[in-house]
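Trainee: Below you will find the structure I want to go over with you.
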Amino acid sequence: MATTSLASAFCSMKAVMLARDGRGMKPRSSDLQLRAGNAPTSLKMINGTKFSYTESLKRLPDWSMLFAVITTIFSAAEKQWTNLEWKPKPKLPQLLDDHFGLHGLVFRRTFAIRSYEVGPDRSTSILAVMNHMQEATLNHAKSVGILGDGFGTTLEMSKRDLMWVVRRTHVAVERYPTWGDTVEVECWIGASGNNGMRRDFLVRDCKTGEILTRCTSLSVLMNTRTRRLSTIPDEVRGEIGPAFIDNVAVKDDEIKKLQKLNDSTADYIQGGLTPRWNDLDVNQHVNNLKYVAWVFETVPDSIFESHHISSFTLEYRRECTRDSVLRSLTTVSGGSSEAGLVCDHLLQLEGGSEVLRARTEWRPKLTDSFRGISVIPAEPRV
């Protein structure tokens, strides 16, 4: 053991010290004797006693012996260190690693769940999951060489002032990851009719391979100058067509038709919602996830405390600009925290034009953190 070896080294050092004369000095050594002709005759006073220069040299410690003892101590410590049971740290998944599968058509990227992405129940939110998918979308386009001047625009799209806008998104969540987990996002694109592009996602637990989230979205082209929808030019189709695959993460029959709300049918209403400068992307377009945040403005906190979103459908009807003022409306079906809930949502401009319709389905959380909440409180409409 390290203790035994070090103790032996210290005993050796002690023996060296005891071998010196009674004054703690080393014995007289012939190699330190000075020639009589060269020996100085002057005497020096040390603590009131006169000593010659030759005698002073005799009183110096034997540094070679001390150095040998110190070397022995360090050698013993180093030997014991190499004998310890040392194991290399397990290799972590390569975070933020981009790679492809299915002959280069399925893009994969891993994400570590950060502390700022989890809530009071220690799980991620639907917004954090959608942020990961949005980041994978842009890196997918960049990796296959179809990323132009803007986010998600190809070179031919940039020449024609075109950009992709999301028309519909559906997310189905089986389980939310927690802080410290690592997830892998898979995404791929395919055709949707004559003028649409479909993008599908699978989010997996890197440790177990379990599918946590499935998502599909439909995008169409919009002219950045006229802000009107456009057909897909042949040149653009030639850029993105080779990356299309015929596979879906969510079937169309899983997506239910959305209901229209108005002031008389909504349970919760909030107005005065406006986009800010940091809500815009490089295309001067309000980020899609900002619409989701506005939808949640009229969802009671009690629902977030007792339920998770199990599915989420969004239909974008109109673009809002930086000067827009919006209203968020929500109606809730069901009233017990022990059963599933369904919420219908609407975002509209202050003038009444629809911006977005949405539907969220909620399932009870498995934790007991909020067991005290039994019913969803009625709140007055504003």
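Each residue, glycine too, has its Cβ placed from N, Cα and C.
Those substitutions? Not in this structure, it's all original residues.
Source: prediction; values computed, not measured.
Here Swiss-Prot notes a mutagenesis experiment, GLU135 to Gln, with the remark: Loss of catalytic activity, when associated with E-276. Where Swiss-Prot documents THR137 to Gly as a mutagenesis experiment, the accompanying text is: Increases C14 substrate selectivity. One entry in Swiss-Prot concerns the mutagenesis experiment MET163 to Trp. Its note says: Reduces catalytic activity 75-fold. Under its mutagenesis annotations, Swiss-Prot gives ARG199 to His the following note: Reduces catalytic activity 250-fold. Experimental mutagenesis is annotated in Swiss-Prot for SER219 to Trp, with the remark: Reduces catalytic activity 75-fold. Where Swiss-Prot documents ASP281 to Asn as a mutagenesis experiment, the accompanying text is: Loss of catalytic activity. According to Swiss-Prot, the feature active site maps to ASN283, HIS285, CYS320. Record note (Swiss-Prot), mutagenesis CYS320 to Ala: Reduces catalytic activity 3-fold. The unchanged residue is displayed.
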Trainee: Listed recorded positions are GLU135, MET163, SER219, HIS285, CYS320; which of them have CA atoms within 10 A of the CA of ARG199 (mutagenesis position)?
Mentor: SER219
Trainee: Of all the recorded positions here, ARG199, HIS285, which one's CB has the most other CB atoms within 10 A?
Mentor: ARG199
Trainee: Sort ASP281 (mutagenesis position) into helix, strand or coil using the DSSP assignment.
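Mentor: Looking at the DSSP assignment, ASP281 (mutagenesis position) belongs to neither helix nor strand, so coil.
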Trainee: In sequence order, what residues of the same chain, 6+ apart, have a Cβ less than 8 Å from the Cβ of SER219 (mutagenesis position)?
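Mentor: Those within reach of SER219 (mutagenesis position), by Cβ under 8 Å and sequence separation of 6 or more, are TRP164, VAL165, VAL166, ARG167, GLY196, MET197, ARG198, ARG199.
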Trainee: Spatial neighbours of CYS320 (mutagenesis position) among the recorded positions GLU135, THR137, MET163, ASP281, HIS285, defined as Cα within 10 A: which are they?
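Mentor: If one measures from the Cα of CYS320 (mutagenesis position), the recorded positions that come within 10 Å are HIS285.
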Trainee: What is the separation, in Å, between the Cα atoms of THR137 (mutagenesis position) and HIS285 (active site)?
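Mentor: On Cα coordinates alone, these residues lie 16 Å apart.
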Trainee: Validating a neighbour-count step here. Other CB atoms within 10 A of the CB of CYS320 (mutagenesis position): how many?
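Mentor: For CYS320 (mutagenesis position), the 10 Å Cβ neighbour count is 24.
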Trainee: Let me check the 10 A CB neighbour count of MET163 (mutagenesis position). How many other CB atoms are there?
Mentor: 25
Trainee: When DSSP is mapped onto helix/strand/coil, what comes out for CYS320 (mutagenesis position)?
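Mentor: Assignment for CYS320 (mutagenesis position) reads coil.
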Trainee: In whole Å, note down how far the CA of GLU135 (mutagenesis position) lies from the CA of HIS285 (active site).
Mentor: 16
